[in-house]
Amino acid sequence: MNVAKREFIRGMMAHYRASLPPPEHSVVIHELQKRVLDIGMLAVNKAHVELFGSHVSGFCTPHSDADISLTYRNFSPWLQGMERVDEQNNKRMTRFGKEASAMGMEDVRYIRARIPVVQFTDGVTGIHCDVSIGNIGGVENSKILCAIRQVFPDFYGAYIHLVKAWGKAREVIAPERSTFNSFTVTTMALMVLQELGLLPVFSKPTGEFGELTVADAEMLLQEFKLPPIYDSLHDDDEKLGEAVFFCLQRFAEYYAKYDFSAGTVSLIHPRRHRTVYERVVRRHLELLGSRKRLEWEKHIAEHKEDGPLDENDFSASMQNETTQRPSNSPYVVEDFVNYVNCGRRVQASRVRHIQQEFNRLREMLIDKESELKFDEVFRESDTVPRFQGFEGVGTRDHRVKTFRPQ
């Protein structure tokens, strides 16, 4: 091993170790969750909050954003899109924002987007929080990612941490600049491990709508074994670092060459062709739509004041589902629990930048391995313009409501 590579591996493993949450982190996050529940109890009837995202998967740092799903008495994920239910949820989120501000949360704002969210900074920990109503998919995929990480926490953890650190430094992960979010790039990184035989392919989803379930993933992971050589990597950061570095090289090489115009990123079917993804989505939405209609009809039968069923509302609700699963966007990265295209928000104008960064990473990690410098690979860039929408300018947008302590 050349000197530059050895120093690079030391640097990346030190970076990973320094990013790990302290032993008491689970207590800190639990207390944060309790504070959010206290707010929820004031805002909705019989509130329940559930954490999801990186603090559940384990692919986090102490200061990672906290994603939280809020539900309430008689909540049903099937009714989103029904005008009266959406209006009530809007009132619930507005009350939640007011109560969050009153209880000491900072920079509180309610964004009434396709997926409404209340954002704030926790006054105790400084952790940024995103609270949405009934994010069932987010909760499920976080549990699956957690199960994946548990196979070998340091191996998967170091690899994903370094991919994300690179992505954030190089504006490949920057949703506020219309590039990827962390979950999307994590999925991309995991598909490379599947191609290397270092993670099973979740090819037999058994969900009611053709989706992968937590039980599906856990069953397959229980049977999965990494190659025997990986047993020697425990408690040896030099050997572990070499294995992680190899995977980083393959990640860079893979996506520098990958034909995104034809293929999708999928943990259910790696390199699935877009036309196949279209068929899968079509069938998924057929099943989803049938169940959704049944739930709407049931709700209206029990709540005459909300009826009759508005076909325009129902069509708009299903169109919203379709909009989240386009097959013609520059990138198609499948969310494995509901087939949402997580890469859909990347604008065509960002494709060149992203491809340049994959090429740069491949060149530095492979072509110029003997000249490796950790600081240069992870050097922060600031070349991609920020998205000037509600996430960029806040109070200028009518969809954003800010709250200040009374």
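Start at 1 and count along the chain as shown; that gives each residue its number.
Cβ coordinates come from backbone N, Cα and C, glycine included.
Original residues fill every noted site, and no substitution is shown.
Just so it is clear, the model here is predicted, and its values are computed rather than measured.
The UTP binding site annotation in Swiss-Prot covers Ser54, Ser64, Asp65, Gly138, Val139, Glu140, Asn141, Ser142, Lys164, Lys168, Asn181, Ser182, Phe183. DSSP assigns Lys164 (UTP binding site) to a helix. Counting every protein chain shown, 23 other Cβ atoms lie within 10 Å of the Cβ of Lys164 (UTP binding site).
Contacts of Asp67 (mutagenesis position) defined by a Cβ separation under 8 A and a same-chain sequence distance of 6+ are given as Leu51, Phe52, Gly53, Ser54, His55, Cys129, Asp130, Ser132, Asn135, Gly138, Ser142, in order along the sequence. Annotation comment: Swiss-Prot describes Asp65, Asp67 as Mg(2+) binding site.
Experimental mutagenesis at this site is recorded by Swiss-Prot as Asp67 to Ala, annotated: Causes growth arrest of the procyclic form. Complete loss of catalytic activity; when associated with 2-N--H-25 DEL.
Under mutagenesis, Swiss-Prot gives Asn141 to Ala with this note: Partial loss of catalytic activity; when associated with 2-N--H-25 DEL. Taking Cβ-Cβ distances under 8 Å and a sequence gap of 6 or more within the same chain, the neighbours of Asn141 (mutagenesis position) are Phe52, Phe183, Asp335, Phe336, Val337.
Just so you know, the Cβ of Asp335 (mutagenesis position) picks up 23 other Cβ atoms within 10 Å once every protein chain is counted. Recorded in Swiss-Prot as a mutagenesis result, Asp335 to Ala carries the remark: Complete loss of catalytic activity; when associated with 2-N--H-25 DEL.
Cβ neighbour count for Asn338 (mutagenesis position) (all protein chains, 10 Å cutoff from its Cβ): 22. The mutagenesis experiment Asn338 to Ala is recorded by Swiss-Prot, whose note states: Partial loss of catalytic activity; when associated with 2-N--H-25 DEL.
Annotation of the published mutagenesis Cys342 to Ala in Swiss-Prot: No effect on catalytic activity; when associated with 2-N--H-25 DEL; the original residue is retained in the structure shown. Around the Cβ of Cys342 (mutagenesis position), the number of neighbouring Cβ atoms within 10 Å comes to 23.
Proximity of Arg344 (mutagenesis position) to non-local residues of its own chain (separation of 6 or more, Cβ distance below 8 Å) is seen for Gln324, Arg325, Pro326, Ser329, Tyr331, Val332, given in sequence order. In Swiss-Prot, a published mutagenesis experiment is listed as Arg344 to Ala, annotated Partial loss of catalytic activity; when associated with 2-N--H-25 DEL.
Taking a C-beta cut-off of under 8 Å and a sequence gap of six or more, Asp65 (UTP binding site) has these contacts in its own chain: Gly53, Ser54, Ile127, His128, Cys129, Asp130.
Spacing of Lys164 (UTP binding site) relative to Asn338 (mutagenesis position) is 23 Å (Cα to Cα, whole number).
In this structure the alpha carbons, written CA, of Asn181 (UTP binding site) and Cys342 (mutagenesis position) are 8 Å apart. Counting only same-chain residues six or more apart in sequence, the Cβ atoms lying under 8 angstroms from the Cβ of Val139 (UTP binding site) belong to Glu50, Phe52, Val56, Ser69. A strand conformation is recorded for Asp67 (mutagenesis position) in the three-state DSSP classification.
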